[in-house]
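Annotated features, as they stand in Swiss-Prot:
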{"type": "ACT_SITE", "residues": "HIS20", "note": "active site, proton acceptor"}
{"type": "BINDING", "residues": "ARG16, ASP17, SER170, HIS199, TYR290", "note": "substrate binding site"}
{"type": "BINDING", "residues": "ASP17, HIS199, HIS201", "note": "Mn(2+) binding site"}
{"type": "DOMAIN", "residues": "8-260", "note": "domain 'Pyruvate carboxyltransferase'"}
{"type": "MUTAGEN", "residues": "LEU87 to Ala", "note": "32-fold reduction in the catalytic efficiency with acetaldehyde as substrate of the aldol addition reaction, but no change in the catalytic efficiency using propanaldehyde; thus, exhibits a 40-fold preference for propanaldehyde over acetaldehyde"}
{"type": "MUTAGEN", "residues": "LEU89 to Ala", "note": "As the wild-type enzyme, exhibits similar catalytic efficiency with acetaldehyde or propanaldehyde as substrate in the aldol addition reaction but displays higher catalytic efficiency with longer aldehydes (50-fold increase using pentaldehyde). Shows a reduction in aldehyde channeling efficiency by 30%"}
{"type": "MUTAGEN", "residues": "GLY322 to Phe or Leu", "note": "Unable to channel either acetaldehyde or propanaldehyde"}
{"type": "MUTAGEN", "residues": "GLY322 to Ala", "note": "Displays a reduction in aldehyde channeling efficiency of about 20%"}
{"type": "MUTAGEN", "residues": "GLY323 to Phe", "note": "Unable to channel either acetaldehyde or propanaldehyde"}
{"type": "MUTAGEN", "residues": "GLY323 to Ala", "note": "Able to channel butyraldehyde (with less efficiency than wild-type) but not its isomer isobutyraldehyde"}
Amino acid sequence: MKLEGKKVTVHDMTLRDGMHPKRHQMTLEQMKSIACGLDAAGIPLIEVTHGDGLGGSSVNYGFPAHSDEEYLGAVIPLMKQAKVSALLLPGIGTVEHLKMAKDLGVNTIRVATHCTEADVSEQHITQSRKLGLDTVGFLMMAHMASPEKLVSQALLMQGYGANCIYVTDSAGYMLPDDVKARLSAVRAALKPETELGFHGHHNLAMGVANSIAAIEAGATRIDAAAAGLGAGAGNTPMEVFIAVCARMGIETGVDVFKIQDVAEDLVVPIMDHVIRIDRDSLTLGYAGVYSSFLLFAKRASAKYGVPARDILVELGRRGMVGGQEDMIEDTAMTMARERGLTLTAA
């Protein structure tokens, strides 16, 4: 398909999904520096919150270095052309968080649910639209649902008021044909004015290819992160995606070289570990496991002596999804007992 001249809105994940590998410990100065770099490079939309969205600060998901209010309040006044978005997962974030985000100047709210649980998004999507916000329905772990099931869930979110629907490959499991099948079906079912988006992870090195497949299927919003900073092996690497789009004539409005500099000079130096496809993050993609489970599995591995890869494969076998982080340690402990390993950890 000829994509030359097609316009796409790129949505940066560095300061939200990138909080997962940073264990939510990004400083305000790091946030501001990277956000300003992204803004100057021409990125139109930048997501800023705890990795698990508004209200994510908790024992289950991790305590951040600063509150959502502090991060948003630091970044938004500095933006010259970029708008700022926030993620919200019903059950973690509340309507009060929505109002706080609106008051701070957030432009876009993305309401995220598991791909078969769109009905829990009604209150938050409805309220977001009442507040006049650009409102996105975000269907996570989309590889676990058939195209037909995704269509039914997308239509629910559209009916609640979402003006954009995302098909989200949270596990980095999908291949380009999987992406096309799902996004094509959803695109055909939505109103013409409802936008379609795609969020990928790079666990099988498919982030860029899947994003191009999504554009071919009708997506006009694509998520990516500078230097790929995100859960698992990271999100679609923004600087690579922008270069590929430039080669193909897809219009993003982002400067090819400035976004490279943001990735290399601002994002790579703050990484706690190199974001790459190691055996554990590769296993996320292969077994279809939620990407933010990676560090939880590594911690459980160190505690119980069961290889992280084995834990991740078992999580995939059990079909665990986002929100079940507390079950990762339980799974590792059970596996250790079954293997006769001595449980010395407190």
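The backbone N, Cα and C atoms fix where each Cβ goes, and this holds for glycine too.
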Cα-nearest neighbour of SER170 (substrate binding site) within the listed recorded positions, HIS20, LEU89, GLY322: GLY322
C-alpha spacing of TYR290 (substrate binding site) relative to GLY322 (mutagenesis position), in angstrom: 6
Residues close to substrate site centre defined by ARG16, ASP17, SER170, HIS199, TYR290, Cβ within 8 Å: MET13, HIS20, MET140, THR168, HIS201, ASP223, GLY230, ALA231, ASN235, SER291, SER292
Assigned element (helix, strand, coil) containing LEU89 (mutagenesis position), judged by DSSP: coil
Those recorded positions of ARG16, HIS20, HIS199, HIS201, TYR290 having Cα within 10 angstroms of LEU87 (mutagenesis position): ARG16
For ASP17 (substrate binding site): DSSP state (helix, strand, coil): helix
Mutagenesis positions listed as GLY322, GLY323, least Cβ neighbours within 10 Å: GLY323
Site of maximum Cβ density within 10 Å, from binding-site residues ASP17, HIS201, TYR290: HIS201
Arithmetic mean of per-residue pLDDT over the domain 'Pyruvate carboxyltransferase' (8-260): 97
Residue among the recorded positions HIS20, HIS199 whose Cβ has the most other Cβ atoms within 10 Å: HIS199
Output field, Mn(2+) shell: CB within 8 Å of site CB centroid, site ASP17, HIS199, HIS201 dropped: MET13, THR168, ASP169, SER170, GLY172, GLY200, ASP223, ALA225, GLY230, ALA231, ASN235, THR236, SER291
